[in-house]
Amino acid sequence: MSLKISNFIDASNTKGPIRVEDTEHGPILIAQKFNLKDLFFRTLSTINAKINSQILNEQLKNYRLENQKSLLLFLNTLASEKSAESAFAAYEAAKNSIQHSFTGRDIKLMLNTAERFHGIGTAKNLERHLVFRCWGNRGITHLGHTSISIKNNLLQEPTHTYLSWYPGGNVTKDTEINYLFEKRSGYSVDTYKQDKLNMISEQTAERLDAGQEVRNLLNSKQDQNNNKKIFFPRANQKKDPYGYWGVSADKVYIPLSGDNKTKDGKISHNLFGLDETNMSKFICKKKADAFRQLANYKLISKSENCAGMALNVLKAGNSEIYFPLPDVKLVATPNDVYAYANKVRQRIESLNQSYNEIMKYIESDFDLSRLTQLRRSYLKSFNKINLIHTPKTFKPLSISLYKHPTENVSSEDFDAVINACHSYLVKSAPSNMTRVLNELKTEATDKKEEIIEKSIKIIDYYNSLKSPDLGTKLYIHDLLQINKLLLNNSHSNI
């Protein structure tokens, strides 16, 4: 029996060292509490880091072998389930702490790093999505960077919009101090490839080239005694096809609202997601302003540095509907905006998951006669709306008792469905929920943002119920179905 990542996740909830024990059925993980032996060797390790004693090294050797066995098994498992590159990145993130012991905290840190290495988010598998990229801030000597790209491969001519904000002009000794506070002209590069090249210094690139040269010599046995320091690349440092070093970013893939398709061709729809049109307009305008030298860059800024500009794009896409904007005090940083983008992603994914579960339940597991009875007060209007606006995906369930809708759909049809569903929810809910239910009631004339906010409230209300009855599930489903049609501008023909 081989171990899986899930076994390490289960073991990570303990505070003590995690070790491997071999059994006749295969290796198992043993989670222990810290004891005096662990404390003793941790202290020795700390002392030895300063004095580098050969005697202490021997004492620590066997103790560390126990940690290394657990660590190597974890890294091999991680490499097989994800990738060797992500396992390498995970090791880099935790290599200092695992010198003492291999703990649940180390597992969580390395799993999070491995997950971020290839990008997080279910939207990665979709043909339409937003990618937030972050090169993290590691202090004043490495400020980091952010960029945003919007991809749409569903169009006849696919689009890829990119924004990565930089200051114009060169920094000299005379302008170095003012560089932090003064406004300068701003501009955007057009590709992720350019960003990767920009994120590595000439000095680092030279060291990486020198290290590669030494390794090549040693591998060919032409120079066994070369005394140059071998400089190894990190997991996110790679050469491009032209021989230039670059640094990959941490990526967050965020869903866009509306119709979509998976990379294997499966049709999907996101009721919740960022607004592609608004964000694309913002990016195009900002780049046009930069071309006319009307756009600014300011490093110490809430909105005019790279992170602030990325935050502006998310805001244009209505991100604050899903999660409040971060409280930026003085300057927007890549790390803070990355954390915010990830929270937006998590909220959108959670809402879409709940929405899809509600849709799937009613549309696949239902009693036709019972649902027809529950819809009797608004069945005619419901069928008219659905048959006209979704003829290709419409199911027989909705057209029972009303097979020939010839009248035009009116706002009264939308109101009939909304009022009937809302009325049932109010009657079946506790009296203290009336205000909440009134806030989620959609009007056919509501703006797009209002419909999204009310759809979120519908989902949150549904998730707050412990055991909703069939009627509640159906009316929640129908309200969300109406909201979906309204968001698709179905009411523009009313």
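For all residues, glycine too, the Cβ spot is worked out from N, Cα and C.
Quoting Swiss-Prot on the natural variant S2 to I: In plasmid pCP301 and plasmid pINV_F6_M1382. Within the same chain, residues at least 6 positions away in sequence whose Cβ sits under 8 Å from that of S2 (variant position) are G26, P27, T77.
Under 8 Å, Cβ to Cβ, and six or more positions away along its own chain, N76 (variant position) finds A87. Here the residue is the original one, but Swiss-Prot notes a natural variant at this spot, N76 to K: In plasmid pINV_F6_M1382.
Annotation of the mutagenesis experiment H145 to A in Swiss-Prot: Reduced cytotoxicity. According to DSSP, H145 (mutagenesis position) is assigned to a strand segment. With a 10 A radius on its CB, H145 (mutagenesis position) counts 23 other CB atoms from all the protein chains.
According to Swiss-Prot, the feature active site maps to H145 (among others), an assignment based on a curator's inference.
As annotated by Swiss-Prot, active site applies to D195 (among others). D195 (active site) has a Cβ environment of 24 other Cβ atoms inside 10 Å. Mapped onto three states, the DSSP output places D195 (active site) in helix.
E202 (variant position) has a Cβ environment of 8 other Cβ atoms inside 10 Å. Quoted from Swiss-Prot, the note on natural variant E202 to D is: In plasmid pCP301 and plasmid pINV_F6_M1382.
In this view, Y297 (mutagenesis position) is surrounded by 23 other Cβ atoms within 10 Å of its Cβ, with every protein chain counted. Where Swiss-Prot documents Y297 to A as a mutagenesis experiment, the accompanying text is: Does not affect cytotoxicity.
Annotated active site per Swiss-Prot: C306 (among others), in sequence order, evidence recorded as a curator's inference. Residue environment of C306 (active site) contains 30 other Cβ atoms, counted within 10 Å of its Cβ in all protein chains.
When the CA atoms are compared, the recorded positions lying within 10 A of D195 (active site) are H145, out of the candidates H145, E202, Y297, C306. Straight-line distance linking the Cα atoms of Y297 (mutagenesis position) and C306 (active site), rounded to a whole number, equals 8 Å. Reduced to three states, the DSSP call for Y297 (mutagenesis position) is strand. Between the CA atoms of C306 (active site) and H145 (mutagenesis position) there is a gap of 6 Å.
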